[in-house]
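Enquirer: Copied straight from Swiss-Prot:
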MUTAGEN   R83 to A  Loses transport activity but still requires fumarate for expression
MUTAGEN   R127 to A  Is able to catalyze uptake, but has lost the capacity for antiport activity
MUTAGEN   K353 to A  Constitutively expressed
MUTAGEN   T394 to N or S  Requires fumarate for expression. Shows wild-type transport activity
MUTAGEN   T394 to I  Constitutively expressed. Affects regulation of the DcuS-DcuR activity, but not the transport activity
MUTAGEN   T394 to A  Shows partial expression without fumarate. Impaired for transport to some extent
MUTAGEN   D398 to A  Requires fumarate for expression. Shows wild-type transport activity
Amino acid sequence: MLFTIQLIIILICLFYGARKGGIALGLLGGIGLVILVFVFHLQPGKPPVDVMLVIIAVVAASATLQASGGLDVMLQIAEKLLRRNPKYVSIVAPFVTCTLTILCGTGHVVYTILPIIYDVAIKNNIRPERPMAASSIGAQMGIIASPVSVAVVSLVAMLGNVTFDGRHLEFLDLLAITIPSTLIGILAIGIFSWFRGKDLDKDEEFQKFISVPENREYVYGDTATLLDKKLPKSNWLAMWIFLGAIAVVALLGADSDLRPSFGGKPLSMVLVIQMFMLLTGALIIILTKTNPASISKNEVFRSGMIAIVAVYGIAWMAETMFGAHMSEIQGVLGEMVKEYPWAYAIVLLLVSKFVNSQAAALAAIVPVALAIGVDPAYIVASAPACYGYYILPTYPSDLAAIQFDRSGTTHIGRFVINHSFILPGLIGVSVSCVFGWIFAAMYGFL
């Protein structure tokens with residue numbers, strides 16, 4: 001009975017925090033914590049300090065990249081690619097947004113490219129919903145495939161002491177599973193999007209809308225472009241510093257002999273990532289003369305700090321509650337998950353929707369899953385399931401896609417659940433999880 005009451009308290013905090021949005025999600029964890037500790041006298045769990053430190057380092061480097069103009073270079077290259085292949089925008093666009101996320105570690109880079117995707121689609125009489133919805137989904141799917149994303153480094157940190165038949169999960173082991181499985185999922189989204197919805201010339205509602213001259217001008221109006229901008233060399237230098245750091249981190253992750261050893265053990269990749277991300281930010285500031293004051297004012301830094309508070313409050317609250325009832329949870333869920341391993345992926349997917357964060361969902365669920373005996377291989381194979389907040393169209397990138405689509409084809413349906421993102425999201429995540437299991441088996445984890 002007490003467990004049920006405490007679980008309801010946690011769910012109320014999650015629902016209300018998600019509804020308020022932003023930093024409120026993590027702060028609401030504080031309410032749950034105080035009630036659990038001072039009212040129910042549960043011993044406080046341990047906050048995920050390692051995960052939070054990694055997030056701080058990665059966000060600092062990514063925000064510095066944006067402040068330096070290095071991100072503009074990536075976006076300019078992406079726009080050139082899209083405008084050279086307009087007929088294939090429904091397939092190319094989600095790959096572009098996913099790649100940007102993989103390189104930058106955050107899906108928030110999609111906001112700048114969405115108007116360009118719309119312009120390419122509408123000027124070629126392609127239903128904008130096709131590439132717009134796919135691109136928003138693709139940007140978020142890329143998070144679990146990025147070597148510098150909060151979700152990936154968090155998962156590596158949480159699985160750092162876990163062995164798979166005597167073998168530790170290395171940084172590149174995880175990426176070797178998540179990158180190809182994610183890209184195959186993106187391909188599935190692109191193929192689906194190619195055929196979805198009515199062509200614009202057969203869409204009676206759209207044709208009626210543009211029959212009004214003002215509406216037609218609004219729908220087919222010009223969009224801002226990066227192609228006519230000559231970016232300074234410092235922007236290019238910042239981009240190469242950032243990409244070079246990612247390459248070095250990947251190399252150190254691939255070969256533990258390249259890392260210094262202490263007590264017979266190579267330096268943890270969790271610490272390596274922190275060190276090199278801080279180094280990256282410092283080099284960009286020094287070599288490109290980026291104004292440090294501008295770093296804390298951009299979208300990447302803001303969203304990253306919100307992620308830290310979310311992981312802090314939610315994961316600490318969940319650890320406190322589930323840690324106190326671990327024996328009961330093991331008894332109820334342990335056998336079920338062993339018999340139906342896919343149940344873990346469904347739980348992770350739903351929690352992700354509640355918290356609107358892949359990193360926060362992993363931080364809340366992975367420690368519990370390990371404690372009740374879920375095979376770590378299942379956790380790795382099902383990693384793409386940490387993206388579930390496409391289920392309802394409340395995430396900022398989805399809302400942005402709707403706003404940037406002036407044709408109105410990217411939309412939220414009458415029943416809310418029948419929106420433009422639900423099918424691409426289900427297809428992409430499901431296909432990625434299936435291939436995640438296949439690649440995990442190929443590499444000997446399953």
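Any Cβ shown, glycine's included, is placed from N, Cα and C.
None of the listed substitutions appears in this model.
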Enquirer: Determine, using Cα-Cα distances only, which of these mutagenesis positions is closest to K353 (mutagenesis position): R83, R127, T394, D398.
Expert: T394
Enquirer: Under DSSP, is R83 (mutagenesis position) helix, strand or coil?
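Expert: It is helical.
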Enquirer: What is the number of other Cβ atoms found within 10 Å of the Cβ of T394 (mutagenesis position)?
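Expert: Step by step: centre on the Cβ of T394 (mutagenesis position), count other Cβ atoms within 10 Å, giving 17.
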Enquirer: Suppose we draw a 10 Å sphere around the Cβ of K353 (mutagenesis position). How many other Cβ atoms does it contain, all chains included?
Expert: 18
Enquirer: Write down the Cα-Cα distance for R83 (mutagenesis position) and D398 (mutagenesis position), rounded and given in Å.
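Expert: For D398 (mutagenesis position) versus R83 (mutagenesis position), the Cα atoms are 22 Å apart.
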Enquirer: Relative to the Cβ position of R83 (mutagenesis position), how many further Cβ atoms are located within 10 Å?
Expert: 15
Enquirer: Reduced to three states, what secondary structure does DSSP give T394 (mutagenesis position)?
Expert: coil
Enquirer: Including all protein chains shown, what's the count of other C-beta atoms within 10 A of the C-beta of R127 (mutagenesis position)?
Expert: 24
Enquirer: Note down the number of other Cβ atoms within 10 Å of the Cβ of D398 (mutagenesis position), including every protein chain shown.
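Expert: I get 26 for this one.
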Enquirer: What does the structure give for the C-alpha distance between R83 (mutagenesis position) and R127 (mutagenesis position)? Integer Å is fine.
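Expert: If we compare the Cα positions of R83 (mutagenesis position) and R127 (mutagenesis position), the gap is 16 Å.
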